[in-house]
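For the published mutagenesis Ile15 to Ala, Swiss-Prot gives the following note: Moerately decreases the affinity of SGF11 for SUS1. Annotation of the mutagenesis experiment Asp57 to Ala in Swiss-Prot: Reduces deubiquitination activity of the SAGA DUB module; when associated with A-60. According to Swiss-Prot, the experimentally introduced change Gly60 to Ala is described as follows: Reduces deubiquitination activity of the SAGA DUB module; when associated with A-57. The annotation Zn(2+) binding site is assigned in Swiss-Prot to Cys73, Cys76, His88, Cys92 on the grounds of experimental evidence. In Swiss-Prot, a mutagenesis experiment is listed as Arg84 to Ala, annotated with the note No effect. Under its mutagenesis annotations, Swiss-Prot gives Leu85 to Asp the following note: Strongly reduces deubiquitination activity of the SAGA DUB module. According to Swiss-Prot, the experimentally introduced change Ala86 to Asp is described as follows: Moderately impairs deubiquitination activity of the SAGA DUB module. The note that Swiss-Prot attaches to the published mutagenesis Leu89 to Asp is: Strongly reduces deubiquitination activity of the SAGA DUB module. Looking at Swiss-Prot, the entry for mutagenesis of Arg91 to Ala says: No effect.
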Amino acid sequence: MTEETITIDSISNGILNNLLTTLIQDIVARETTQQQLLKTRYPDLRSYYFDPNGSLDINGLQKQQESSQYIHCENCGRDVSANRLAAHLQRCLSRGARR
């Protein structure tokens with residue numbers, strides 16, 4: 001009979017493996033329960049679309065360029081490009097405070 005020498009390293013590896021296994025099992029159980037609940041509540045639920053090229057959004061539709069979207073500023077009444085909205089609002093709202 002050969003006995004395995006018990007070292008601190010082997011004990012710590014065993015504890016780590018037990019902790020990781022327990023954590024993984026807990027996460028899998030929670031996610032499985034959540035998926036079953038979602039399928040029960042929303043039977044027609046579709047999962048998000050994944051496009052490896054990055055040209056489609058999560059619904060499988062063509063992405064719109066941010067510069068093609070315009071937002072109406074209620075403060076000054078101008079249409080501002082979506083990618084410039086934050087800078088516009090900062091300028092637009094600070095002008096109103098000076099008056």
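Heads up, the Cβ atoms here are built off N, Cα and C, so glycines get one too.
Note that the structure is predicted; figures quoted are calculated from it, not measured.
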For Asp57 (mutagenesis position), the number of other Cβ atoms found within 10 Å of its own Cβ: 13
Residues close to Zn(2+) site centre defined by Cys73, Cys76, His88, Cys92, Cβ within 8 Å: Asn75, Arg78, Val80, Leu89, Arg91, Leu93
Cα-to-Cα gap, Arg84 (mutagenesis position) vs Arg91 (mutagenesis position), nearest whole Å: 11
DSSP-derived class (H/G/I helix, E/B strand, else coil) of Arg84 (mutagenesis position): helix
For Arg91 (mutagenesis position), the three-state class that DSSP assigns: helix
Cβ atoms near Cys92 (Zn(2+) binding site) (within 10 Å, other residues, all chains): 16
Whole-number Å value for how far Cys73 (Zn(2+) binding site) lies from Leu89 (mutagenesis position) (Cα to Cα): 8
Rounded Cα separation (Å) that holds between Cys76 (Zn(2+) binding site) and Arg91 (mutagenesis position): 11
Helix, strand or coil at Ile15 (mutagenesis position) [DSSP, three-state]: helix
Nearest-integer angstrom distance between the alpha carbons (Cα) of His88 (Zn(2+) binding site) and Asp57 (mutagenesis position): 27
Asp57 (mutagenesis position) versus Cys92 (Zn(2+) binding site) - Cα distance in angstrom: 32
Other CB atoms, at most 10 A from the CB of Leu85 (mutagenesis position): 16
Other CB atoms, at most 10 A from the CB of Gly60 (mutagenesis position): 11
